[in-house]
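Everything on this sheet refers to the single structure shown next.
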Amino acid sequence: MGDYDSDDEKSQVEKLRHAKVPRGMFVSGWDDDADELIEEDKNPQSSIERMILWAVNENRISEVREILKLDADTVNAKDNDGYTPLHRAAYNNFVDMAKLLLQYHANPNARTELGWTPLHSACKWNNADCAHLLLQFGADVNAESDGKQTPLHITATVSNCRNTATVLLLDRYIQPRKENNSEELASVIARRTGMSFPIFESGEEAYDCETGLID
């Protein structure tokens, strides 16, 4: 990790430790059907792991960088629901933050208690730029949550998901015909929830041609 224990770095983290935390809510703990807001962390300064989770959520990139220099292992810290700093950067579409975390070897396939990866989180909020970045760093485009929801299934629940759907469907490893626990394809969900379903159906057709499922 190197010797990063300079006075300036310690000072930055100490400022963060005593920072006034806004009384907001952190988005976390989603199940496969709906978003949930979990109770805010009322004391993020109590540990360096909680500090980095809070700082990422507030997009305080300089403070996050200093925390990582002091303790690089915090890059994969988890909250009570299993969300990592990278999950939080992904669902907020903090692309520069996500890039910093990935450069410090954040796990792009880390899973929450419900089996969500950072890519699921990016797709839930139609954050195409973060989704693209995660795929570049080895995120599993077909990762299944506990409900067998892939990132493509999650994308399909968003009415205006054209950009993110395109990013996923252009990935060479995408399997658009995977079914979730309800035995639904992503295209079926997309047809029910929004105007982007032609993209999903075109993706399935291209996949079928590529894999020889149709003549």
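Using the three backbone atoms N, Cα and C, a Cβ is placed for every residue, glycine included.
No noted substitution is present; original residues retained.
Annotation of the mutagenesis experiment His87 to Tyr in Swiss-Prot: Lethal. Pupal wings containing clones display reduced levels of dsh, reduced asymmetric localization of stan, delayed trichome initiation, and formation of trichomes in the cell center rather than at the distal cell edge; when associated with T-156. Around the Cβ of His87 (mutagenesis position), 31 further Cβ atoms fall within 10 Å across all displayed protein chains.
Ala156 (mutagenesis position) carries a helical DSSP state (H, G or I). Among the mutagenesis results in Swiss-Prot, Ala156 to Thr has the note: Lethal. Pupal wings containing clones display reduced levels of dsh, reduced asymmetric localization of stan, delayed trichome initiation, and formation of trichomes in the cell center rather than at the distal cell edge; when associated with A-87. The residue drawn here is the original one.
Of all Cβ atoms in the shown protein chains, 32 besides its own fall within 10 Å of the Cβ of Ala156 (mutagenesis position). In this structure the C-alpha atoms belonging to His87 (mutagenesis position) and Ala156 (mutagenesis position) are separated by 19 Å. A helical conformation is recorded for His87 (mutagenesis position) in the three-state DSSP classification.
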